[in-house]
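Student: Here the residue is the original one, while Swiss-Prot reports the published mutagenesis Gly48 to Ala with the comment Does not affect ion selectivity. The mutagenesis experiment Ala49 to Lys is recorded by Swiss-Prot, whose note states: Affects ion selectivity. Record note (Swiss-Prot), mutagenesis Lys50 to Glu: Does not affect ion selectivity. The unchanged residue is displayed. Among the mutagenesis results in Swiss-Prot, His51 to Asp has the note: Affects ion selectivity. The residue drawn here is the original one.
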Amino acid sequence: MDGKKCSVWMFLPLVFTLFTSAGLWIVYFIAVEDDKILPLNSAARKSGAKHAPYISFAGDDPPASCVFSQVMNMAAFLALVVAVLRFIQLKPKVLNPWLNISGLAALCLASFGMTLLGNFQLTNDEEIHNVGTSLTFGFGTLTCWIQAALTLKVNIKNEGRRAGIPRVILSAVITLCVVLYFILMAQDIHMYAARVQWGLVMCFLAYFGTLAVEFRHYRYEIVCSEYQENFLSFSESLSEASEYQTDQV
């Protein structure tokens, strides 16, 4: 990969992945240090520990809950930005827009779920927290499959297979983790369920980090223009639009 030919926007998905994963592990270590949860490598519950090391339990009590809320809010914002930029990136390249629109909607709903589970702690409002968890995991998984399909279909810079196959594999692993997580939860095997949950979240974050592959080819700009009180005619509008129409935003 030639760094001189890479857009700075490639770092956005990487920052999202690294920031969120680091923040969640900080929450985990704070909760373990305060003896709120068991360490992930514990074989059995020890005296004084309250819960299995689920992420929701790790971020349930201050000071860990304060960090958890901030991490999830920032993650939701970055995920929303990634969703919009990815939609714009693929918009001129797909013939049938429904799949691209579905990918945008799914990731937006997953981002909204992140804010719910981050700001409504489990013991304070379990119902809303669980709704946020369902939105995040459910629409997050759907997003992964949609983006994997779009990657193979659009084939940006002939890198569709190189980026798409790992995404299909990650999507399958994520789906398997979601199913396994709920099975273990139903059987009250909480230590293993918590480990699966952490693995699931790390796979999610790794998946979105792979979007840097396509983002490195694109440059995004925000264009600000002065409001014109007198509207241009239709022909003038088309003429002006043709001057600025590019594949870049």
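Heads up, the Cβ atoms here are built off N, Cα and C, so glycines get one too.
Substitutions noted, but not modelled.
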Student: Per residue, counting other C-beta atoms within 10 angstroms of the C-beta, which of the mutagenesis positions Lys50, His51 reaches the highest number?
Tutor: His51
Student: Tell me whether Lys50 (mutagenesis position) sits in a helix, a strand or coil according to DSSP.
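Tutor: For Lys50 (mutagenesis position) - judged by DSSP and reduced to three states - the answer is coil.
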